[in-house]
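The structure appears below as structure tokens.
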Amino acid sequence: MRGVFIAGVIAAFAITVVDSLNCTQCYTYNSTCDGQATECNEQSFSCVESSINSTLGGFLHVYQNKFCSASNCTENSTEVAFTVHLFDDQRYHFASQCCQGESCNATHSESGTQNVTDMQCMSCYGHNKTLCEEKPQKCYEGEQCVFIIAEMVNGSGRVELKGCSDISNSTCQFLSPGNTTVGEFVFKSVECTQPTEYTNSTTTIPPITNTSLTSVTRPGIKTSPASVTPQASMGTKASFTSSIFGSLLLLKLLF
């Protein structure tokens, strides 16, 4: 009988060890997010890592958030990572990973040296109701055209992206149904198409229309009514870019 009791205690201890979840936890903006994996509370079932590396507006912005999550990953490991290239050498790199049973691996790196082709996608970016002025962007080898509308989980900020992307076909299929949540982000709409032969043209498409959304600004920063033109000054450009990231970071849209 004593042997049975001891075996039961060992089994219970083993279950406790298996059920414990350790995740790296840190949050940074424009700095490195490093931290040791620590044990999560009992309500957490997954580790989540999200990051954005962007040069929209001509300024570098880096955002990272690693945390324990009460959400269950749809698979043992769900990872989405891709870069969107836009006009004027602007880019938006998005990465998010949800893991169960272990801390996420830091494998979100952008592609190295690439060869430019004579194929193109129309590119632009917009925030909430701002205009998205399309311009042609030459693509690198292996890229396809994307049209992405994404927002943070709480709906406080929305971003629209068009351009050339290294997004994989499997990721396109995973996100294309719409309203797909990955980490802190909800991909409202994702379209992937093949690029066309390069031509130099510019068009303006209507702004994002969603009357239920309200403008979100960072405390202490005044923003004028959004109107983006190619002749906008660098000051206006910086204000517009800060507005984009200000609303994104209020959650805690590459992607």
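Heads up, the Cβ atoms here are built off N, Cα and C, so glycines get one too.
Although substitutions are noted, the structure shown does not include any of them.
According to its DSSP assignment, N22 (mutagenesis position) is in a strand. For N22 (mutagenesis position), the count of additional Cβ atoms within 10 Å of its Cβ stands at 16 [all protein chains shown]. Here the residue is the original one, but Swiss-Prot notes a mutagenesis experiment at this spot, N22 to D: In mutant N-D: Abolished N-glycosylation; when associated with D-30; D-53; D-72; D-76; D-105; D-115; D-128; D-154; D-169; D-179; D-200 and D-210.
N53 (mutagenesis position): 19 other CB atoms within 10 A of its CB, across all protein chains. Under the DSSP three-state reduction, N53 (mutagenesis position) is assigned to strand. Listed in Swiss-Prot as a mutagenesis experiment, N53 to D is described as follows: In mutant N-D: Abolished N-glycosylation; when associated with D-22; D-30; D-72; D-76; D-105; D-115; D-128; D-154; D-169; D-179; D-200 and D-210.
According to Swiss-Prot, the mutagenesis experiment N76 to D carries this note: In mutant N-D: Abolished N-glycosylation; when associated with D-22; D-30; D-53; D-72; D-105; D-115; D-128; D-154; D-169; D-179; D-200 and D-210.
A mutagenesis experiment is reported in Swiss-Prot for this position, N105 to D, and the note states: In mutant N-D: Abolished N-glycosylation; when associated with D-22; D-30; D-53; D-72; D-76; D-115; D-128; D-154; D-169; D-179; D-200 and D-210.
What Swiss-Prot records for 121-170 is domain 'UPAR/Ly6'.
Here the residue is the original one, while Swiss-Prot reports the published mutagenesis N128 to D with the comment In mutant N-D: Abolished N-glycosylation; when associated with D-22; D-30; D-53; D-72; D-76; D-105; D-115; D-154; D-169; D-179; D-200 and D-210.
As a published mutagenesis entry, N154 to D appears in Swiss-Prot alongside the note: In mutant N-D: Abolished N-glycosylation; when associated with D-22; D-30; D-53; D-72; D-76; D-105; D-115; D-128; D-169; D-179; D-200 and D-210. For the recorded site, N154 (mutagenesis position), the DSSP three-state label reads coil.
Counting every protein chain shown, the Cβ of N169 (mutagenesis position) has 9 other Cβ atoms within 10 Å. In Swiss-Prot, the entry for mutagenesis N169 to D states: In mutant N-D: Abolished N-glycosylation; when associated with D-22; D-30; D-53; D-72; D-76; D-105; D-115; D-128; D-154; D-179; D-200 and D-210. The structure shown retains the original residue.
Under its mutagenesis entries, Swiss-Prot includes N179 to D with the note: In mutant N-D: Abolished N-glycosylation; when associated with D-22; D-30; D-53; D-72; D-76; D-105; D-115; D-128; D-154; D-169; D-200 and D-210. Counting only same-chain residues six or more apart in sequence, the Cβ atoms lying under 8 angstroms from the Cβ of N179 (mutagenesis position) belong to V186, F187, K188.
Under a cutoff of 8 A between CB atoms, and with a sequence separation of 6+ in the same chain, the neighbours of N200 (mutagenesis position) are P136. Mapped onto three states, the DSSP output places N200 (mutagenesis position) in coil. Here the residue is the original one, while Swiss-Prot reports the published mutagenesis N200 to D with the comment In mutant N-D: Abolished N-glycosylation; when associated with D-22; D-30; D-53; D-72; D-76; D-105; D-115; D-128; D-154; D-169; D-179 and D-210.
Rounded to a whole number, the C-alpha distance linking N53 (mutagenesis position) with N22 (mutagenesis position) is 26 angstrom. Residue pair N169 (mutagenesis position) / N22 (mutagenesis position) shows a Cα separation of 32 Å.
Each of the mutagenesis positions N128, N154 was scored by other CB atoms within 10 A of its CB, and the lowest score goes to N154.
N128 (mutagenesis position) sits 14 Å from N154 (mutagenesis position), taking the CA atoms of both as reference points. The separation of N22 (mutagenesis position) from N154 (mutagenesis position), Cα to Cα, is 25 Å.
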